[in-house]
Amino acid sequence: MAEIRKLKNYINGEWVESKTDQYEDVVNPATKEVLCQVPISTKEDIDYAAQTAAEAFKTWSKVAVPRRARILFNFQQLLSQHKEELAHLITIENGKNTKEALGEVGRGIENVEFAAGAPSLMMGDSLASIATDVEAANYRYPIGVVGGIAPFNFPMMVPCWMFPMAIALGNTFILKPSERTPLLTEKLVELFEKAGLPKGVFNVVYGAHDVVNGILEHPEIKAISFVGSKPVGEYVYKKGSENLKRVQSLTGAKNHTIVLNDANLEDTVTNIVGAAFGSAGERCMACAVVTVEEGIADEFMAKLQEKVADIKIGNGLDDGVFLGPVIREDNKKRTLSYIEKGLEEGARLVCDGRENVSDDGYFVGPTIFDNVTTEMTIWKDEIFAPVLSVIRVKNLKEAIEIANKSEFANGACLFTSNSNAIRYFRENIDAGMLGINLGVPAPMAFFPFSGWKSSFFGTLHANGKDSVDFYTRKKVVTARYPAPDFN
């Protein structure tokens, strides 16, 4: 039996062993094969990374912006050349099918492309005459060392909306990726090095609680970007803010999709199946609840069940597989417990994912509950799995009222051909990202990922102009130039 490789942290341009003696297995969720072991690093590791990044900031922040942008452009080119390899790593670590993994790689590359526009993004503004012989200019500067805490479900896309932009704008970065998906991170580091990355500018420390707390507490780290669950995100925001750091915390979701009587049912069902069960439901933009008007509900449910029956479940590397496993055994057990809870509380189970449970991997099949109410646990909680709740409503107003009761407000979608309904939905729904006749309203890199309510803690969102503001600070220079006498 081959020896299992133990991974190292990446600090100051080198792969270095952690100070820890604790390692966790990284497991392919479709096969339970142990891929490698990842260190559960210590605060001492974070301190080394932070000191290194702080030292590197002194020179990196002074590098000309076009030079920094060229390195990001080189990185984008290398990522594009290695798309298939990156997608393969996502599939074996995360469980997504190959098509989904390639899609994630594409979104990650888009984020790097956006960051490569740093010269224009860094530009400030000026006013030639604010008083007699007085002008003012507003300049952007990087803020220092930034910490990023990323989740398992998008191991490329989410880190790539963090560190490329922060680094392009002149900061240095410490990434704590998910301990479930380290091999993808290794490949990102390898390609970033080839792109011309200087030592100390980008650092990777694997770990769990100690690493998170080290990032939140270290005085050299000036800002923190987090993506993950609500309980952890709330903790990160509170503790980071207490330590006077700039924090953006993107957390949980319970996204609602509204289907009106005039919706194109074929397109609607196709979109909802993809949104609810793609990536095994493990994404913060997944469709978790459908509220459907009563006049079309029976037909909608029939078509939905018919579509779901065609879903192929299995290893994401296999041809034709749509639904892969959830990330680990704990997630599988948690999902099964929610199915039991839904039954206990009176929801009608019309597609039972327990029928697809297998000992070969962490599989749970597509699960659909009908006749769900807002008092039920399966409506309230973020399940983060291939479980969809359906609520029948009288009209759009009732559907919006139900969605607005949720503590989460990442995204919401509407399927209709009525322009008045679209406008009413846009103006009255409490959610930060809306989709009209599409299932996943995740924005492109140049728009903010703008969750509301308990889906986001902070002021400046990830992506778009918000990310530029988050990773920079401003300096306003006011200057008087006495009028010269050229006569």
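Residue positions begin at 1 at the first shown residue.
Each Cβ is built from the backbone N, Cα and C atoms, and glycine gets one as well.
Non-local neighbourhood of CYS284 (active site, nucleophile): ASN153, VAL227, LEU250, THR251, GLY252, ALA253, ASN410, GLY451, SER455, each in the same chain, at least six residues away, with C-beta under 8 Å from its C-beta. Sequence annotations record features per position, and here Swiss-Prot assigns active site, nucleophile to CYS284 based on similarity to another entry.
Counting every protein chain shown, the Cβ of GLU179 (NAD(+) binding site) has 21 other Cβ atoms within 10 Å. Per Swiss-Prot, the feature NAD(+) binding site maps to ALA150, PHE152, LYS176, GLU179, ARG180, SER229, THR251, GLU382; the stated evidence is experimental evidence.
Within 10 Å of the C-beta atom of CYS36 (mutagenesis position) sit 17 other C-beta atoms, taking all shown protein chains into account. For CYS36 to Ala, Swiss-Prot lists a mutagenesis experiment annotated as follows: No effect at either the structural or enzymatic levels; when associated with A-160; A-287; A-351 and A-413.
The number of other CB atoms found within 10 A of the CB of ARG107 (mutagenesis position), across every protein chain shown, is 17. Here the residue is the original one, but Swiss-Prot notes a mutagenesis experiment at this spot, ARG107 to Leu: At least 50-fold decrease of the second-order rate constant for the acylation step.
According to Swiss-Prot, the mutagenesis experiment CYS160 to Ala carries the following note: No effect at either the structural or enzymatic levels; when associated with A-36; A-287; A-351 and A-413. Look at CYS160 (mutagenesis position): DSSP puts it in a helix. The Cβ of CYS160 (mutagenesis position) lies under 8 Å from the Cβ of ARG107, GLY108, ILE109, ASN111, VAL112, LEU188, each on the same chain and at least six residues away in sequence.
Mutagenesis annotation in Swiss-Prot: ARG283 to Leu, described as At least 50-fold decrease of the second-order rate constant for the acylation step; the structure shown retains the original residue. Residue environment of ARG283 (mutagenesis position) contains 23 other Cβ atoms, counted within 10 Å of its Cβ in all protein chains.
Using a 10 Å radius centred on the Cβ of CYS287 (mutagenesis position) and all shown protein chains, the other Cβ atoms total 27. CYS287 to Ala appears in Swiss-Prot as a published mutagenesis result, with the remark: No effect at either the structural or enzymatic levels; when associated with A-36; A-160; A-351 and A-413.
DSSP gives CYS351 (mutagenesis position) a strand state. The annotation that Swiss-Prot gives for the mutagenesis experiment CYS351 to Ala reads: No effect at either the structural or enzymatic levels; when associated with A-36; A-160; A-287 and A-413.
For CYS413 to Ala, Swiss-Prot lists a mutagenesis experiment annotated as follows: No effect at either the structural or enzymatic levels; when associated with A-36; A-160; A-287 and A-351. Counting every protein chain shown, the Cβ of CYS413 (mutagenesis position) has 28 other Cβ atoms within 10 Å.
Cβ neighbour density within 10 Å is lowest for CYS351 among the recorded positions ALA150, CYS351. Sequence-distant neighbours of GLU382 (NAD(+) binding site) (same chain, six or more apart, CB under 8 Å from its CB) are SER229, LYS230, GLY252, ALA253, LYS254, ALA288, PHE408, listed in sequence order. CYS287 (mutagenesis position) and ARG180 (NAD(+) binding site) have their C-alpha atoms 24 Å apart, to the nearest angstrom.
The two recorded residues, ARG180 (NAD(+) binding site) and CYS413 (mutagenesis position), have Cα atoms 30 Å apart.
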